[in-house]
Amino acid sequence: MSDAQDSRVGSMFGPYHLKRLLGRGGMGEVYEAEHTVKEWTVAVKLMTAEFSKDPVFRERMKREARIAGRLQEPHVVPIHDYGEVDGQMFLEMRLVEGTDLDSVLKRFGPLTPPRAVAIITQIASALDAAHADGVMHRDVKPQNILITRDDFAYLVDFGIASATTDEKLTQLGTAVGTWKYMAPERFSNDEVTYRADIYALACVLHECLTGAPPYRADSAGTLVSSHLMGPIPQPSAIRPGIPKAFDAVVARGMAKKPEDRYASAGDLALAAHEALSDPDQDHAADILRRSQESTLPAPPKPVPPPTMPATAMAPRQPPAPPVTPPGVQPAPKPSYTPPAQPGPAGQRPGPTGQPSWAPNSGPMPASGPTPTPQYYQGGGWGAPPSGGPSPWAQTPRKTNPWPLVAGAAAVVLVLVLGAIGIWIAIRPKPVQPPQPVAEERLSALLLNSSEVNAVMGSSSMQPGKPITSMDSSPVTVSLPDCQGALYTSQDPVYAGTGYTAINGLISSEPGDNYEHWVNQAVVAFPTADKARAFVQTSADKWKNCAGKTVTVTNKAKTYRWTFADVKGSPPTITVIDTQEGAEGWECQRAMSVANNVVVDVNACGYRITNQAGQIAAKIVDKVNKE
């Protein structure tokens, strides 16, 4: 039976009139559809019965779709809505005119280096925006990259890959195609971070330059072995004419250890841009400029002015020595009662109403999709049906104008983000990074007494002696990897990281009955990359401690601390620790990084909210002014 005969073209699915089958794969089908209630044309993905009935997949898909729907970046094809009709799960997405990068490479072969860099730069912009919002893609590959005729690139299928287990993909026979781009840590029990997306992007860069993925094999086992232990291929050795500088770019992007990779997708894209010759850098800039100008909407005409005027974690006793981690029983609680802690950041109420056709439908983030070209293809959903129209075919559609204010705001947002992306890519010579902060400047970065008192809500906190070495106190933590989430500047935490110097201060009110305690430290590393890598590693360990209780043994005394959820992601992370049986005594840990300096702060008291985060931010500001 042909694709056309076996499709649901012409039928209704809830409020959607399915007009054209765009693609088919192991997870389901993609249709061009008209939303008959809201009168716009979209892409609708219908999941197979196997996936729709899988409770794990259903919950993951809903969660990831809600997160991915928040992304507002020109190179991201957003999810507008999700839900189910008669037990079948679906996703509604913007319809985009384009063909997937995999088809382009198979039909035309490798891209020129400038064109490859232009496309990687756009996808890096999408990934960095997602990572900043705490969203990982997990399935970056040519099939999930759409290219328009003017080389404007989109990254699709946010949330789908992460909703699907690798075992499920294996059962569907699609794992080998996906595993060509999987980072080594995805084949182990190690935590998978956003740097897995950077690894995959480096694999895509390799394929754009050479026409082939880095590793090719007939079995998933061979692919896994190559990613884990195989040498990283050199594009210049595979295809003559590729600048040798790309070998180093791909090697770092595909580093076996996540901490050895680029700190962001944008860093990888910038390195790829710098690997081009000067004429090719200009060519890549021209491609980016042309794609932006042809795809992003023009600014709205100015509105005439109105004719009428507008209507108007520390112990409660000082540690001995001063750098001893917190652990001593605090003094009695003050007479006031601490206020309730605020709810988790980003918590959103559920939808207030849902149409009868989709009882579990997800919230719509906006009143309708941003008007865009009308063809969607790819996303790992298989090739278009045989005999279908040209991928550049235009299909008339009904329009539903956006309100003027919302439209103008969207246009401004897209233009600003687009302009930033162009500027980064087309500058002829990159701005030189700042010189590393010298060790003798570390003490000047710490907050003085008045600054610490202002943040902590005190008036009498005073600093102790300067700290110039890591704390090596004989402290035992039941979960050793959580020691850094509990205490500042710990020798076991920093040992072997390559740091070069530390400077810190402990501040509190005089005497034994202090109500506030702060340990602030700044740690110098040889390079900014090493400092960022340390913070990323710390973030991974802290997240593994969230919700857990640890037992601390310090000088023959035992204490128990419970970790809340970690907030933020590198470059800044925070977590609150509560001491058991200490009448509300809490500490907030904060860690951040600027240039080659790691900022390490612990702020303790009875009314802890984000004091450590504020202190860290103020220190970062000082580092950036150096």
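The first residue you see is number 1, and the count goes up from there.
Any Cβ shown, glycine's included, is placed from N, Cα and C.
Predicted, not measured: the structure shown is a model, and the values here were computed from it.
Here is what Swiss-Prot records for this protein:
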DOMAIN    16-276  domain 'Protein kinase'
BINDING   Leu22, Gly23, Arg24, Gly25, Gly26, Met27, Gly28, Glu29, Val30, Lys45  ATP binding site
MUTAGEN   Lys45 to Met  Abolished kinase activity
ACT_SITE  Asp139  active site, proton acceptor
MUTAGEN   Thr170 to Ala  Abolished autophosphorylation
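Across the structure, Asp139 (active site, proton acceptor) and Lys45 (mutagenesis position) are spaced 17 Å apart at their Cα atoms.
Lys45 (mutagenesis position) is surrounded by 25 other CB atoms, counting those within 10 A of its CB over all protein chains shown. Taking the C-alpha positions, the distance from Val30 (ATP binding site) to Lys45 (mutagenesis position) comes to 4 Å. Taking the domain 'Protein kinase' (16-276) as a whole, pLDDT averages 87 in the prediction. Separation of the C-alpha atoms of Gly28 (ATP binding site) and Lys45 (mutagenesis position): 7 Å, rounded to the nearest whole number.
Separating the Cα atoms of Leu22 (ATP binding site) and Lys45 (mutagenesis position) is a whole-number distance of 10 Å. Comparing Arg24 (ATP binding site) with Lys45 (mutagenesis position), their Cα atoms are 9 Å apart once rounded.
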